[in-house]
Amino acid sequence: MVSETKTTEAPGLRRELKARHLTMIAIGGSIGTGLFVASGATISQAGPGGALLSYMLIGLMVYFLMTSLGELAAYMPVSGSFATYGQNYVEEGFGFALGWNYWYNWAVTIAVDLVAAQLVMSWWFPDTPGWIWSALFLGVIFLLNYISVRGFGEAEYWFSLIKVTTVIVFIIVGVLMIIGIFKGAQPAGWSNWTIGEAPFAGGFAAMIGVAMIVGFSFQGTELIGIAAGESEDPAKNIPRAVRQVFWRILLFYVFAILIISLIIPYTDPSLLRNDVKDISVSPFTLVFQHAGLLSAAAVMNAVILTAVLSAGNSGMYASTRMLYTLACDGKAPRIFAKLSRGGVPRNALYATTVIAGLCFLTSMFGNQTVYLWLLNTSGMTGFIAWLGIAISHYRFRRGYVLQGHDINDLPYRSGFFPLGPIFAFILCLIITLGQNYEAFLKDTIDWGGVAATYIGIPLFLIIWFGYKLIKGTHFVRYSEMKFPQNDKK
């Protein structure tokens, strides 16, 4: 039998996120250290053409995923997002595993952001103990989420605005350098696409390897689905925000990568260094310095600190809301379903803060091996969440139509069904399974490295099938699916 799914809009959450908040979450959600720091490594490994093609391909995949999520979130705007859709339209245990894995992923990611924050601050204050900065930033992130959802929304709006402004200025400076208007700048142009093995250095294998990095860079775009549960007029604002995704991908990622590749040759050894500790070799910093802007390192340090805080702020919000929704559905202790007068799930916030703090402490005072395994177990979760979105949307639309509902009644309709979710699922699956494909091409396989890379997959399957075995659930048939908005009519 199919257990009764109790997932509805969680009572008590305040719909205080306005259209401008959602738009900035959609635009700035995935602009972070992946673009500001790690993008140089993609050009170095795959060449300018290979990196650009990888960003365009993964960007197309993410666009399809966001249109799928947009259709689901506009129709059923709940904070459980894809975990809710997974249990309603795929299988209850599937949604259970998606929810717990996503909460755990962000709790660990907050700890990673705390480590990154202290590394960034050490650039300015090398003699100050790093844990002081991490504790300070954890306190700031906690307070932004403690007061109200509007506090999170406002902080994320301004964080994202800083990141977006930086990318726009970067693109303008880059274009001026390329066309020769920026006086005193080092020469730039298409010559960097013809040196050595460019434009496709390393061939197809290098592009596959780069796709992994690019995929991680885009993670965070799905946050808009969770924010839908506290959005004003989600049927109107969610589609508007989702439509921004295509232009964000085109402008902020593709144009930025193109400009970097035209100004800095892929053979520049600085591009391979992608440690947030050394801002001076960020590809953005290198381009600004090529333009004669010698203070670029200090500016980019501040921007990257903003990106780290933004990631931590978003992670705290996402994990808190996911834990709250799990509790409302009876899939986590009920204590986490309690709300403050302002509509904030503070018990869930306390728990997430404690877990994130403990994970951080393992990196500081505990066994580094423990910390690395915690990090590795969460590494796959973003890709698993994307797979869950594609599967849930495909089955949602199929069930919706088979039950006789008119797709024109949907608040937002993905225009590429079924090709969009199918393409996104296949490509995301290839990226997920190909994370460490090089290990299997060597004479001796490093099984420890393989286990560290893929541990997130069996962990997800154990949670899923463990729940399925205990509860006796099965895949939801199309005829059994519930469509609450239509049922209300």
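Note: Cβ is positioned from N, Cα and C throughout, glycine not excepted.
Just so you know, the substitutions we noted aren't modelled in this structure.
Here Swiss-Prot notes a mutagenesis experiment, TYR102 to Leu, with the remark: Retains 4% of wild-type lysine uptake activity. Increases the capacity to inhibit CadC in the presence of lysine. A C-beta separation below 8 Å, combined with a sequence spacing of at least six in one chain, links TYR102 (mutagenesis position) to PHE82, ALA83, ALA318, SER319, MET322, THR381, ALA385. TYR102 (mutagenesis position) carries a helical DSSP state (H, G or I).
One entry in Swiss-Prot concerns the mutagenesis experiment LYS163 to Ala. Its note says: Retains 24% of wild-type lysine uptake activity. Increases the capacity to inhibit CadC in the presence of lysine. Sequence-distant neighbours of LYS163 (mutagenesis position): residues of the same chain at least 6 apart with a C-beta under 8 Å from its C-beta are GLY28, ILE31, GLY32, VAL303, THR306, ALA307, SER310.
Annotation of the published mutagenesis PHE216 to Leu in Swiss-Prot: Retains 13% of wild-type lysine uptake activity. Increases the capacity to inhibit CadC in the presence of lysine; the original residue is retained in the structure shown. When Cβ atoms from all protein chains are considered, those within 10 Å of PHE216 (mutagenesis position) total 19, not counting its own.
Under its mutagenesis annotations, Swiss-Prot gives ASP278 to Ala the following note: Retains 88% of wild-type lysine uptake activity, but can hardly inhibit CadC. Cannot interact with CadC; when associated with A-275.
Under the heading of mutagenesis, Swiss-Prot lists GLU438 to Ala and annotates it as follows: Retains 14% of wild-type lysine uptake activity. Is unable to inhibit CadC. In the three-state DSSP assignment, the secondary structure recorded for GLU438 (mutagenesis position) is helix. Under 8 Å, Cβ to Cβ, and six or more positions away along its own chain, GLU438 (mutagenesis position) finds GLY209.
Among the mutagenesis results in Swiss-Prot, ASP443 to Ala has the note: Retains 11% of wild-type lysine uptake activity. Is unable to inhibit CadC. The residue drawn here is the original one. Cβ neighbours of ASP443 (mutagenesis position) (same chain, under 8 Å, six or more residues apart in sequence): none.
Applying an 8 A CB threshold to same-chain residues 6+ apart, the list for ASP446 (mutagenesis position) reads ALA439. Among the mutagenesis experiments that Swiss-Prot reports, ASP446 to Ala is described with the note: Retains 13% of wild-type lysine uptake activity. Is unable to inhibit CadC.
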Reading the DSSP string in three states, the entry for ASP443 (mutagenesis position) is coil
Per DSSP (helix/strand/coil reduction), PHE216 (mutagenesis position) sits in helix
